[in-house]
Amino acid sequence: MAKCSYVFCAVLLIFIVAIGEMEAAGSKLCEKTSKTYSGKCDNKKCDKKCIEWEKAQHGACHKREAGKESCFCYFDCSKSPPGATPAPPGAAPPPAAGGSPSPPADGGSPPPPADGGSPPVDGGSPPPPSTH
């Protein structure tokens with residue numbers, strides 16, 4: 001009979017440790033104020049905008065500083081949330097860090113010179129700058 005209670009205690013201890021490990025392995029959510037939601041906060045709209053525009057797992061309205069209700073997005077802490085304000089779905093992405101967008105795929109025309117003048121029509125070199 002005593003051996004049975006030792007086995008029961010050992011199984012119970014293993015079970016408790018396993019439950020603790022499952023909770024630790026679960027993803028933890030990080031809260032961040034929405035960058036795209038404005039106006040009176042509505043939970044359904046906040047949730048939808050956080051998921052679709054900010055790639056969050058969830059969104060909800062909460063009162064924080066000064067009693068104002070704001071939309072908060074919840075991200076998986078193991079992944080980093082988007083840094084910049086995302087573009088709406090279907091919009092063209094912003095230019096690369098260099099500042100100017102890449103030329104069109106079909107060739108297109110070269111970008112204008114940095115000094116603001118227009119490029120020569122024949123494709124030759126531009127005239128020298130004036131001295132006056």
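The backbone N, Cα and C atoms fix where each Cβ goes, glycine too.
Of all Cβ atoms in the shown protein chains, 16 besides its own fall within 10 Å of the Cβ of Cys30 (mutagenesis position). Under the heading of mutagenesis, Swiss-Prot lists Cys30 to Ser and annotates it as follows: No effect on IgE reactivity.
The DSSP secondary structure for Cys41 (mutagenesis position) is coil. Swiss-Prot documents Cys41 to Ser as a published mutagenesis change and attaches the note Reduces IgE reactivity 4-fold.
The annotation that Swiss-Prot gives for the mutagenesis experiment Cys46 to Ser reads: Loss of IgE reactivity. Other Cβ atoms within 10 Å of the Cβ of Cys46 (mutagenesis position) number 24 in total over all chains.
In Swiss-Prot, the entry for mutagenesis Cys50 to Ser states: Loss of IgE reactivity. The structure shown retains the original residue. In the three-state DSSP classification, Cys50 (mutagenesis position) falls within a helix.
Secondary structure from DSSP puts Cys61 (mutagenesis position) in a beta strand. Other C-beta atoms found within 10 angstroms of the C-beta of Cys61 (mutagenesis position) number 18, with every protein chain shown included. Record note (Swiss-Prot), mutagenesis Cys61 to Ser: Loss of IgE reactivity. The unchanged residue is displayed.
What Swiss-Prot notes for the published mutagenesis of Cys77 to Ser is this: No effect on IgE reactivity.
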For Cys77 (mutagenesis position), which of the listed mutagenesis positions (Cys30, Cys41, Cys50, Cys61) have their CA atom within 10 A of its CA?
Cys30
Between the Cα atoms of Cys41 (mutagenesis position) and Cys50 (mutagenesis position), what distance do you get, rounded to the nearest Å?
12
